[in-house]
Amino acid sequence: MAINPITRNKIKDYLNSFIQQQLSVYSQRSLREFQDVDSYPSSLSKDGDLKPFHASLIPASIMRLNRFERSLSTGLGSTFEECTRLIALDHHAVALRNYDIQAALDQAQWAAIDQLISTIDRGLKHQTPSLNQMLEQIQSIPLTGILETHIVRADLYIQRHDGSELFFEIKSPKPSKGQCLEVMQRLLRIYTIKQQSAVPVKAFYAMAYNPWGISRASYRSSITKKYTDFSNAVVIGQEFWSLIGEPSTYTELLEIYHEVGLAKSAEITQKLLQ
């Protein structure tokens, strides 16, 4: 079993708390129901959430469910980070969220990273270079002798029992161009900071699941493939969770999410449809 019983209970408690928090936030926001053509459009909303055409067509109960689902989806990414940390603690020596690396590098190295990202952004190359190719460029530039200190934050840091290190940026499996460029910049900065490390270091753009299917070959985001080193920098779904735990980690975690969902379904339905 990749996720031991104690960790399973910790994850369940965390997910239950997450859903309760989402319900609490939702309950504090009222949803204006469409009564008639005159009253709804003339009402005011400080949150800017009036949707007169939606509300006139769709039953209020469905609108409430839709709003809750959107809110839940927004916060779901944070649950992946915490579940990853909890599972990793059972398999590795260290697992930390929001891990900061502070380092002083030559001014030219920081500038070279930014220039590479700018080149990718402007599409000056038909295909994004591999991380290794970009790191070779950074390491080959003339140095200025002027040091600059920067802090780079990783969503998750893992130190394995053999001392090797893993850094993860856990982001959406359907990212924007800007998100891809931001992650690539962080990965390049981490690798450049760690270039003299005595232990193996790997840094990844991690996606908790694949929206197109179970296999890597089924992944279809053209933005990700264009603006990242997809072959070497990106881990998706099961391959990501296998790095955190074991090959069965992904399916075991889905089972936990499903168990919590079943246990909370009646409460969620009652609060949203009342």
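Placed from the backbone N, Cα and C atoms, the Cβ positions cover glycine too.
Those substitutions? Not in this structure, it's all original residues.
Because the structure is a prediction, the values reported are computed rather than measured.
Here is what Swiss-Prot records for this protein:
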- Ser176 to Asp: Increased specific activity (MUTAGEN)
| message | Check the DSSP secondary structure of Ser176 (mutagenesis position), expressed as helix, strand or coil. | response | coil
| request: Enumerate same-chain residues with a sequence separation of six or more from Ser176 (mutagenesis position) and a Cβ-Cβ distance below 8 A; give 'none' if the list is empty. | output: Ile223
